[in-house]
Amino acid sequence: MYALTQGRIFTGHEFLDDHAVVIADGLIKSVCPVAELPPEIEQRSLNGAILSPGFIDVQLNGCGGVQFNDTAEAVSVETLEIMQKANEKSGCTNYLPTLITTSDELMKQGVRVMREYLAKHPNQALGLHLEGPWLNLVKKGTHNPNFVRKPDAALVDFLCENADVITKVTLAPEMVPAEVISKLANAGIVVSAGHSNATLKEAKAGFRAGITFATHLYNAMPYITGREPGLAGAILDEADIYCGIIADGLHVDYANIRNAKRLKGDKLCLVTDATAPAGANIEQFIFAGKTIYYRNGLCVDENGTLSGSSLTMIEGVRNLVEHCGIALDEVLRMATLYPARAIGVEKRLGTLAAGKVANLTAFTPDFKITKTIVNGNEVVTQ
């Protein structure tokens, strides 16, 4: 048992000064005034840093020089372990490894690997995000068109049978029958709209069928026009739909993030959609069967198509504060509490309270990570 002291604590709801977080057996035992700590307890100083729940990234293709995509060798427990270690350096304690449009065979391998990883590493990766393959070719982005397809009963059944390790599926609502969306949602999978050319009417039909999330708002969806709001307009119009947004200033203009925040409130989640260069020093990598080039913060293919980001969660937090003018407490909720709610893990993650998993991060006022704790263990100390 130990207590984190001498920092500013953000519980997920409020900032507390002169308080401590007591950690024991991998869980938060209490959040209490420093004056109430037992005299014999070990105290670990935060040296004035801000202590927050660990960040939760619900869309992450790769980082730390690796990708959970493309090949049987890459879709492995080892890749997920490398991604977790890279994440921890940027304050991210939990994430959804994202496997983009690929073959049935590699999807099934991803499920097997996820099951093995979850048995070995609790409260870190939180299940698989399958981004595709039921997308609209018009909005495929960097996804391999040879693998984009319509749903078939066998694959739908397989996903539902493995819903305990598949947390989220991204699909184009106009390409997937309502009964398939409902079946996935009823199995306990978060169904997300993305890589879609849906009209407002098609998007709303998808929402009624069971879609509760939207993948990287504004990206890989039609422009909003006066007569046709499209998927983006539907997301902004529907109060209960969660969505992720990439806050690197390259995927989405900061003015659009501000507008989305005004409309979506507590349903807007920070995501990175990161790829191998995040937390690594590389200039190119393979993604969706293509060479992707990393230059000046951009990840693009040979045609200039955006192909994921190099963003880390702490960089996204800083960008939302410094470039969007969103208050720090609300930005931290966008990186912790709101994604936890979106994927249904808020009872154990996303806030600092007694009984919650002790996944936390600490950072300086200039957004440098000083400490990351996973299951009560300090995994990063700087």
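From the backbone N, Cα and C atoms, a Cβ is placed for every residue, glycine too.
For ASP273 (mutagenesis position), applying a Cβ distance below 8 Å and a minimum sequence separation of six or more within one chain yields GLN59, LEU60, ASN61, THR98, HIS216, GLY244, ILE246, HIS251, GLY308, SER309, LEU311. Classification of ASP273 (mutagenesis position) by DSSP places it in coil, neither helical nor stranded. What Swiss-Prot records for ASP273 is active site, proton donor/acceptor.
Summarising the annotation, Swiss-Prot assigns Zn(2+) binding site to GLU131, HIS195, HIS216. The number of other Cβ atoms within 10 Å of the Cβ belonging to HIS216 (Zn(2+) binding site), over all protein chains shown, comes to 26.
Taking a C-beta cut-off of under 8 Å and a sequence gap of six or more, HIS143 (mutagenesis position) has these contacts in its own chain: ILE100, THR101, GLU131, GLY132, PRO133, LEU135, HIS195, ALA288. Summarising the annotation, Swiss-Prot assigns substrate binding site to THR142, HIS143, ASN219, ALA220, ARG227, ASP248, GLY249, LEU250, HIS251, LEU306, SER307, GLY308 and lists experimental evidence as the type of evidence.
GLN59 to His appears in Swiss-Prot as a published mutagenesis result, with the remark: Large decrease in catalytic activity and substrate affinity, and increase in the average amount of Zn bound to the protein, suggesting that an additional metal ion can bind to this mutant; when associated with H-61.
Swiss-Prot documents ASN61 to His as a published mutagenesis change and attaches the note Large decrease in catalytic activity and substrate affinity, and increase in the average amount of Zn bound to the protein, suggesting that an additional metal ion can bind to this mutant; when associated with H-59. Secondary structure at ASN61 (mutagenesis position), taken from DSSP and collapsed to helix, strand or coil, is coil.
Among the sequence features in Swiss-Prot, the mutagenesis site GLU131 to Gln or Ala is noted as follows: Large reduction in the amount of the metal cofactor bound to the enzyme. Its own atom aside, the Cβ of GLU131 (mutagenesis position) has 28 Cβ atoms within 10 angstroms in the protein chains shown.
Reduced to three states, the DSSP call for HIS143 (mutagenesis position) is coil. Here the residue is the original one, but Swiss-Prot notes a mutagenesis experiment at this spot, HIS143 to Asn: Dramatic decrease in catalytic activity and moderate decrease in substrate affinity, producing a 6000-fold decrease in catalytic efficiency.
Quoted from Swiss-Prot for the published mutagenesis HIS143 to Gln: 180-fold decrease in catalytic efficiency.
There are 22 other Cβ atoms within 10 Å of the Cβ belonging to HIS251 (mutagenesis position). Looking at Swiss-Prot, you'll find the mutagenesis HIS251 to Asn noted as follows: 500-fold decrease in catalytic efficiency.
Record note (Swiss-Prot) on the mutagenesis of ASP273 to Asn or Ala: Loss of catalytic activity.
Counting other CB atoms no more than 10 Å from each candidate's CB, the binding-site residues HIS195, ARG227 peak at HIS195. Put plainly, the recorded positions GLN59, ASN219, SER307 were compared by Cβ crowding within 10 Å, and the winner is GLN59. Same-chain neighbours of the Zn(2+) site beyond GLU131, HIS195, HIS216, judged by a C-beta within 8 angstroms of the site's C-beta center, are, in sequence order, GLN59, ILE100, GLY132, LEU135, GLY141, HIS143, THR170, SER192, GLY194, THR215, ASN219, ALA220, ASP273.
Once Cβ contacts within 10 Å are tallied over all protein chains shown, the recorded positions ASN61, THR142 are led by ASN61. Look at GLU131 (mutagenesis position): DSSP puts it in a strand.
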